[in-house]
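Novice: Next up is a structure, given as structure tokens.
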Amino acid sequence: MTLPRQCAAACRTGGGGGGVVRCRAVAAAGGAVAVRDAVVAPVARRGAARKTAETVAGMWREVQGCGDWEGMLEPAPHPVLRGEVARYGELVGACYKAFDLDPASRRYLNCKYGRERMLEEVGMGGAGYEVTRYIYAAADVSVPTMEPSTSGRGRWIGYVAVSTDEMSRRLGRRDVLVSFRGTVTPAEWMANLMSSLEAARLDPCDPRPDVKVESGFLSLYTSADKTCRFGGAGSCREQLLREVSRLVAAYSGGGEDVSVTLAGHSMGSALALLSAYDLAELGLNRAAPVTVFSFGGPRVGNAAFKARCDELGVKALRVTNVHDPITKLPGVFLNEATAGVLRPWRHSCYTHVGVELPLDFFKVGDLASVHDLATYISLLRGADKKQPAAAAADAGGVLAKVMDFVGRRRGGGALPWHDAAMIQMGGLVQTLGLI
């Protein structure tokens with residue numbers, strides 16, 4: 001029997017009962033012995049065993065990438081995997097629906113709802129997760145506007161949640177979820193537009209100066225705003241490490257199987273990957289596998305960053321639209337495809353991390369939504385051509401508010417170069433559905 005690569009003994013695809021027989025395949029090479037478990041069903045029970053294996057609970061480790069999704073993406077994504085990835089996309093979409101873009105609101109640029117009822121308020125009360133903490137991020141960049149003091153202020157960037165008991169039974173484990181929204185504020189746009197590489201230095205034992213990431217993403221992840229009024233004191237990194245480590249310790253200490261899933265769209269997928277790398281450097285993935293589901297995500301770091309993520313066992317599934325320009329950035333010219341040719345600059349070449357799940361938005365005839373999260377989800381759900389437009393309409397209110405927000409930030413006494421930059425950003429948002 002062929003097993004997904006790198007699953008090893010940790011990968012379990014079925015329970016111990018129901019007529020399923022475990023066999024142990026022992027492979028020895030150069031004195032090293034690797035023991036792998038395979039699930040073999042008796043002929044008389046083959047149908048029942050297959051039914052068990054093709055549930056989320058029966059194959060959750062494969063869904064989380066224990067075998068690098070080998071055999072699960074071609075010729076078409078496995079239906080269980082496709083459904084799970086779409087579900088995580090919807091949990092990311094909740095961030096957009098809950099984000100407050102009303103300048104008259106006291107929660108302006110923060111979440112509109114308290115964490116106890118946020119998912120219910122955005123129509124996802126049955127998602128099976130309980131939000132345990134909100135996450136805030138502040139970019140350490142200056143944006144000259146009428147309100148320069150707000151450039152580096154912390155903004156609501158997403159949330160941490162944990163699966164309920166009922167959902168955990170369906171999933172086959174306790175799932176700790178971190179969900180990130182994409183780019184909205186001017187400071188975030190400026191952080192996105194920064195293309196220089198900077199040493200991450202997130203390994204507490206070794207600075208690893210060769211492991212570099214995009215400086216804007218690193219700033220969003222590590223900069224702190226101690227004045228944040230909604231409990232976001234400390235950097236995005238500090239908030240996440242405290243909460244995720246607390247949840248993993250609480251549930252794994254109780255004997256449960258636990259997973260850590262980080263999901264994000266656009267800029268949020270970059271933060272998800274940075275967080276996953278950080279958690280793995282600190283060894284948290286020894287207690288719980290760490291997986292990233294990225295939607296329309298840009299490149300984050302260089303080849304050394306990718307190599308270190310691979311070495312640490314960080315699993316990342318990149319859901320991309322083959323026509324989405326954001327997934328080609330940064331590193332339009334200096335990337336994994338040109339590193340071999342541009343050897344003197346190979347350490348400055350951006351490199352994608354993980355396995356790609358490509359989608360083709362042209363097939364739905366909706367060319368204006370090349371970066372739209374709703375269209376990503378519709379294609380994953382196997383929707384027909386009429387549904388992506390309807391799904392995108394659900395996010396239309398958010399897009400309109402973003403455009404209104406961008407327009408207001410252009411007005412007044414903004415500097416000319418900033419005004420031009422905001423016009424370009426607004427055009428990109430309107431054209432590509434960047435929210």
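Glycine is no exception: its Cβ is also placed from the backbone N, Cα and C atoms.
The active site, acyl-ester intermediate feature in Swiss-Prot is assigned to SER266; the stated evidence is similarity to another entry. Swiss-Prot lists ASP324, HIS371 with the feature active site, charge relay system, giving similarity to another entry as the kind of evidence. VAL178 to Asp appears in Swiss-Prot as a mutagenesis experiment; the accompanying note says: In eg1-2; increased root length, extra glume-like structures and altered floral organ numbers and identities. One entry in Swiss-Prot concerns the mutagenesis experiment GLY216 to Arg. Its note says: In eg1-3; increased root length, extra glume-like structures and altered floral organ numbers and identities.
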Novice: Determine, using Cα-Cα distances only, which of these recorded positions is closest to SER266 (active site, acyl-ester intermediate): VAL178, GLY216, ASP324, HIS371.
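Specialist: When the Cα distances are compared, HIS371 comes out closest.
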Novice: Just how many other Cβ atoms lie inside 10 Å of the Cβ on ASP324 (active site, charge relay system)?
Specialist: 25
Novice: Can you tell me how many other Cβ atoms are located within 10 Å of the Cβ belonging to GLY216 (mutagenesis position)?
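Specialist: Looking across every protein chain shown, the total is 25.
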Novice: Please report the distance from the Cα of VAL178 (mutagenesis position) to the Cα of GLY216 (mutagenesis position), rounded to the nearest angstrom.
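Specialist: That comes out at 20 Å between the alpha carbons.
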Novice: Give the helix, strand or coil assignment DSSP yields for VAL178 (mutagenesis position).
Specialist: strand
Novice: So if I draw a 10 Å sphere around the Cβ of SER266 (active site, acyl-ester intermediate), how many other Cβ atoms end up inside it?
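Specialist: SER266 (active site, acyl-ester intermediate) is surrounded by 28 other Cβ atoms within 10 Å.
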Novice: Check HIS371 (active site, charge relay system) against DSSP and tell me helix, strand or coil, would you?
Specialist: coil
Novice: Give the distance between the Cα atoms of ASP324 (active site, charge relay system) and HIS371 (active site, charge relay system), rounded to the nearest whole Å.
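Specialist: Cα to Cα, ASP324 (active site, charge relay system) and HIS371 (active site, charge relay system) are separated by 6 Å.
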Novice: Near the Cβ of HIS371 (active site, charge relay system), how many other Cβ atoms are there if near means within 10 Å?
Specialist: 26
